[in-house]
Amino acid sequence: MAAAAGDRASSSGFPGAAAASPEAGGGGGGGGALQGSGAPAAGAAGLLREPGSAGRERADWRRRQLRKVRSVELDQLPEQPLFLAAASPPCPSTSPSPEPADAAAGASRFQPAAGPPPPGAASRCGSHSAELAAARDSGARSPAGAEPPSAAAPSGREMENKETLKGLHKMEDRPEERMIREKLKATCMPAWKHEWLERRNRRGPVVVKPIPIKGDGSEVNNLAAEPQGEGQAGSAAPAPKGRRSPSPGSSPSGRSVKPESPGVRRKRVSPVPFQSGRITPPRRAPSPDGFSPYSPEETSRRVNKVMRARLYLLQQIGPNSFLIGGDSPDNKYRVFIGPQNCSCGRGAFCIHLLFVMLRVFQLEPSDPMLWRKTLKNFEVESLFQKYHSRRSSRIKAPSRNTIQKFVSRMSNSHTLSSSSTSTSSSENSIKDEEEQMCPICLLGMLDEESLTVCEDGCRNKLHHHCMSIWAEECRRNREPLICPLCRSKWRSHDFYSHELSSPVESPASLRAVQQPSSPQQPVAGSQRRNQESSFNLTHFGTQQIPSAYKDLAEPWIQVFGMELVGCLFSRNWNVREMALRRLSHDVSGALLLANGESTGNSGGGSGGSLSAGAASGSSQPSISGDVVEACCSVLSIVCADPVYKVYVAALKTLRAMLVYTPCHSLAERIKLQRLLRPVVDTILVKCADANSRTSQLSISTVLELCKGQAGELAVGREILKAGSIGVGGVDYVLSCILGNQAESNNWQELLGRLCLIDRLLLEFPAEFYPHIVSTDVSQAEPVEIRYKKLLSLLTFALQSIDNSHSMVGKLSRRIYLSSARMVTAVPAVFSKLVTMLNASGSTHFTRMRRRLMAIADEVEIAEVIQLGVEDTVDGHQDSLQAVAPTSCLENSSLEHTVHREKTGKGLSATRLSASSEDISDRLAGVSVGLPSSTTTEQPKPAVQTKGRPHSQCLNSSPLSHAQLMFPAPSAPCSSAPSVPDISKHRPQAFVPCKIPSASPQTQRKFSLQFQRNCSEHRDSDQLSPVFTQSRPPPSSNIHRPKPSRPVPGSTSKLGDATKSSMTLDLGSASRCDDSFGGGGNSGNAVIPSDETVFTPVEDKCRLDVNTELNSSIEDLLEASMPSSDTTVTFKSEVAVLSPEKAENDDTYKDDVNHNQKCKEKMEAEEEEALAIAMAMSASQDALPIVPQLQVENGEDIIIIQQDTPETLPGHTKAKQPYREDAEWLKGQQIGLGAFSSCYQAQDVGTGTLMAVKQVTYVRNTSSEQEEVVEALREEIRMMGHLNHPNIIRMLGATCEKSNYNLFIEWMAGGSVAHLLSKYGAFKESVVINYTEQLLRGLSYLHENQIIHRDVKGANLLIDSTGQRLRIADFGAAARLASKGTGAGEFQGQLLGTIAFMAPEVLRGQQYGRSCDVWSVGCAIIEMACAKPPWNAEKHSNHLALIFKIASATTAPSIPSHLSPGLRDVAVRCLELQPQDRPPSRELLKHPVFRTTW
């Protein structure tokens, strides 16, 4: 029979069915062995028996099915069915009675599913039992080996359903068999099981908890021995759904399950349906995932990192959220448990989330909840319950508190720490372990650490460092300092000195800094404590100094302390910036104090030596010398910091050091120059920084150093009567540039120096160009020295022309060519440049020489160069020997002039006149005079040059040049008194221009500047600013806007204007004029000539000569001369100008006015639109008056009726009764809340229709009742003061019996939500109208520091016309703590309808006015769709909706049918970040509201 059954299974069409089916897996007696040993023989036997025994087999099959049904109803035998086949003697294949065979077959049906047989099976039975076991092995092996997984999966799914019949065969798809199977399932399975199975099948494979097993594989024996039926056996027996059955050769522990991460335990989720006849519901499944996404090594590394991280638990800011802080008070992160995310934005499993899970919740690293992406509600609740129980257990310790209070009275803090430790050691180990953990950083506390104690409260110990961070958090929130555990007031005031104190207020900290000669520990400790009191670096902790810098930092530590120096090496740039701020404070204070003691000759501890030093005019090397030396060493390192704010802080420290450092002697200057040299070298590298702000600031810093005592970095500038001589100005900077010759492969150093050289030549031309004459002859350097300076810089640039870095080579070539163009006034110098180029052997020699000769052709000195250098050297020497006359300077209207003569071919022919057409053709962009400052720290005089013609773009086309001409008025010699008026506006520097063309912004600025200048100093019809610039050829690569060429008429006016007298320096006939002029005169000459064209430039301007050398070098870095609109300067970033030193920059104002005309026009239109909107809403109907509800001025608006008990003081007693059902009647109910109801009402005396809101204030406890009464009073008084057309108005309020009655005006149209439910979604015009009125009302509320917090359709009421909207229901409204947007007291409160609430409110974060703006966007969606946002009507669980909104990364979907304007308003309102949402007043300026007027 068994053979026949197996035969039928064999013929089913499944591959390997004889082995996979239960009958084939082990039949009765020899039949099973026969089938297990050879499938062909079994198939042959089946074919022989099939025709004659079909009817008998069908009857036997039915009997077996009925027997199985009965076996399900009764508890099955625990042990006998499993081992019946092994214990019974071998029986023949044709057994006379079917029961033993059926029992054996039934037993064999469990074996393939249960996995491999126990190892002791062969020993418990004879040889034939061993054969049966082998047969079963072969039958179980075939599905795993020969059969593919897809074929085995259906069988596994059928056998996995443990609630089905144990002996149910794997039947085929015959109709009658399928029908019987469904009936059996329906009769034997409860309804809840059906549902649970369907859910499990939809969910996919489940994770089964592995059963603990022994090495000998004895768990199968235990399963067989325990009478647990299908519950335990079924968990191990069926293979997981969709997975392959285990191979029998493997150990029992080798079941096919998903690999786990080390140490992660699995929770069993499969239920136990039948256990002792009981049916139990399924257990709740835990959250999915639970596996670490990292390798075991990476997982261990991350866990260890979290356990060492300097993070701090600041507070629980919401139901399921924490605020986590770092060492810096600005680093705060919000961690949300459940969604498992953090505000840091670093993705899943960030260090802050792991900190909460491992240290706050104290999970084990092997806990599966640690690595789950989401947690279920019950898991979150369990974590928080354990957390709160741990915290409360630390607070409730009265006996220990009592003991330690006595101890604290009798001992100092050290004794207190030891006594508390000894007391806690007597308690149980778990609590003791809890007591020894700091509640802020959640790490253990050691006796050697600095600890503090909550003296008035819970008596818990905390780290001193952690408590300082908590104190800073309290200070920033403007809250009193309390214990983070018990919330009691903190007695100690050690943590509240956070304000920065001035040097006068805290001289002790300065003296501590000034004593490096005694580095004993007590001094260092007191020094650090004093520094903490001023700048509070304590919450940054002790930072580790890298080993490579320990030797370098050792002298720093001796001067400034370990804490400050350690913070300079912090990985957090905020910490480094704060450390530099404190360093600046300490250095300036130390230098100021030392200078004050020395200059004042005061006595004291070291007064003798300081006074002696002061008498000799030198600074104190014992005090200020070490401070300056250590500070310069620090700055040479920190100035290389890549963070811009840290770099700015370093430059501020440099300025603070220099302005308080006196320098009186040459020896002090040399020492200061030596100390500053590494700092300047570091800044020079920054001059070529990729960040344009950094490069601009670096160049501006060095330029301030070049200005010497006239700049912001003047030595001893802030010291009264210092008389410092400075560090050398331009000469010192030149020594820094040329002293350390940068290696050719270090392109950053080369490029930084070249960028600075480019600016130096433009900013200080009088320092380098021999032909520029200074007015201050006594302070001016000889022209030979300037000539040597220029040649040294050009030699440096020439060395880098062939540099492999393209930008270095281009900038070098540009500097060389631009300098050559500037020295065309002195042909000898120009010839020297040509000679230097010839000797360089550059690969660019041919091209560079061609350009130099083209420049010579333009100014007509080419023949001089061709005649030879010898003919011009003598003339050049004569030119250098000439002294600028002083008489002409005294009579000149300008401070000095630059003269050049126009030379003929032999330098002998000189023309004294020229036509205006010739002048216009020969105007040059270099003819610009600019102010500067000398090396001797005096401001440089202005410069006058005469125009000269030249081609700016030296390519094949001679017309491809651009000329920039700035005309200016010429003043007669009698106008000399105007000189002080001009010079008084001037800054310290003059900026001649960069050789590439000026940017359009610069041109516009100069245009405005010269318009103003001309209007002040001349008649408006004489001159006009003219830009002369021709377009480049089409082949040029330069794409810049070019102004148009002036007409000849304007140029002739310019020539006429220059006929007045001017002063020229005509020292020698051999000196060349710019382009034309008188050549034979010597000495001073006043030449009123037509051809004399010059350009005096107002002192404050910064010019760009529009000179384009070639397209190949024109595309250079713009960083060397930034545009005026985005320029970053030392003054704007570092220096703080005092009011008396601040200068009025009218040019800047004009430029701003020019740039903002369009913006101001738009803003004016928007303000006008806003004014119209407010005016339209200003008028409203008069509010009906109810006599009994009127109160006099100064009285409380709430009127207490006579029958109300006198338990509510502060209200107005009723002069006339106004009681329900007497003076007013209550109508139908129109609203219902948790503690309030809203009704229609009528005043009996006047017939006025009203809406009355009745709120009961009676609560269970007196404290709760007081809170309710106070909230109601606040709402009523708030509404009593509001008066706006879009805010609901209140007629009055009474207190009667146990209710407050709020009488508000009747809005017959009902709420927006009511209209939407009745009439459907609004048209867009209606939505716009209502939205505008809503924004008007909110703008009024926000201006009165009120946030509504419950804006939704149900709280927006419409009048009887449908045109007026009013905001109602201020039960959730609150007054802001201040006029600021943020209000800390509102965090954690969940008020209002969830679907309309902003995400930050649901997350428990701080919120303000912007939460109402978010609700406006939600109201737009509701009015446009007639349903709330987020599909809220589909969420029956409000917690699920809260989670959805709080964890949303996108705004709710906006209806697609909205117009772009209204859609833009909704998008602006629904910005996820509160700071990105515009205020309601700004939204009223949107064009969508203006188009409807």
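Any Cβ shown, glycine's included, is placed from N, Cα and C.
Don't expect the noted substitutions in this model, because it carries the original residues.
Under the heading active site, proton acceptor, Swiss-Prot lists D1350. When secondary structure is read from DSSP and collapsed to three states, D1350 (active site, proton acceptor) falls in the coil class.
The feature ATP binding site is assigned by Swiss-Prot to I1230, G1231, L1232, G1233, A1234, F1235, S1236, S1237, C1238, K1253, with sequence analysis given as support. In the three-state DSSP scheme, C1238 (ATP binding site) is classed as strand. Shown in sequence order, Q1229, I1230, G1231, L1232, A1251, V1252, K1253, Q1254 are the residues of the chain, 6+ apart in sequence, with a C-beta less than 8 angstroms from the C-beta of C1238 (ATP binding site).
Sequence annotations record features per position, and here Swiss-Prot assigns domain 'Protein kinase' to 1224-1489 based on sequence analysis.
For the published mutagenesis T1381 to E, Swiss-Prot gives the following note: Loss of kinase activity and autophosphorylation.
T1381 to A appears in Swiss-Prot as a mutagenesis experiment; the accompanying note says: Fails to activate MAP2K1, MAP2K4, MAP2K7, CHUK and IKBKB.
Swiss-Prot lists T1381 to S among its mutagenesis entries, and the accompanying note reads: Reduced kinase activity and autophosphorylation.
A C-beta separation below 8 Å, combined with a sequence spacing of at least six in one chain, links T1393 (mutagenesis position) to D1350, K1352, A1354, P1428. The note that Swiss-Prot attaches to the published mutagenesis T1393 to S is: Reduced kinase activity and autophosphorylation.
In the three-state DSSP scheme, T1393 (mutagenesis position) falls into the coil class. In Swiss-Prot, a published mutagenesis experiment is listed as T1393 to A, annotated Loss of kinase activity and autophosphorylation. Fails to activate MAP2K1, MAP2K4, MAP2K7, CHUK and IKBKB.
Per Swiss-Prot, mutagenesis T1393 to E is noted as: Loss of kinase activity and autophosphorylation.
A sphere of 10 angstroms centred on the C-beta of F1396 (mutagenesis position) encloses 29 other C-beta atoms. Here the residue is the original one, while Swiss-Prot reports the published mutagenesis F1396 to A with the comment Loss of AP-1 and NF-kappa-B transcription factor activity. Reduced ability to activate MAP2K1, MAP2K4, MAP2K7, CHUK and IKBKB.
Other Cβ atoms within 10 Å of the Cβ of M1397 (mutagenesis position) number 25 in total over all chains. For the mutagenesis of M1397 to A, Swiss-Prot gives this note: Loss of AP-1 and NF-kappa-B transcription factor activity. Reduced ability to activate MAP2K1, MAP2K4, MAP2K7, CHUK and IKBKB. The structure shown keeps the original residue.
DSSP classifies R1403 (mutagenesis position) as coil under the three-state reduction. R1403 (mutagenesis position) is surrounded by 25 other CB atoms, counting those within 10 A of its CB over all protein chains shown. R1403 to A appears in Swiss-Prot as a mutagenesis experiment; the accompanying note says: Loss of AP-1 transcription factor activity, no effect on NF-kappa-B activity.
Looking at Swiss-Prot, you'll find the mutagenesis G1404 to A noted as follows: Loss of AP-1 and NF-kappa-B transcription factor activity.
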In whole Å, how far does the CA atom of G1404 (mutagenesis position) lie from that of F1396 (mutagenesis position)? 15
Whole-number Å only: compute the distance from the Cα of M1397 (mutagenesis position) to the Cα of R1403 (mutagenesis position). 10
Number of Cβ atoms other than its own within 10 Å, given for L1232 (ATP binding site): 9
Please report how many Å separate the Cα atom of S1236 (ATP binding site) from that of F1396 (mutagenesis position), as a whole number. 21
Fill in the CA-CA distance, F1396 (mutagenesis position) to R1403 (mutagenesis position), as an integer in Å. 14
Using a 10 angstroms cut-off on Cβ to Cβ distances, just flag whichever of I1230, D1350, G1404 is the loneliest among these recorded positions. I1230
Can you tell me whether DSSP puts I1230 (ATP binding site) in helix, strand or coil? strand
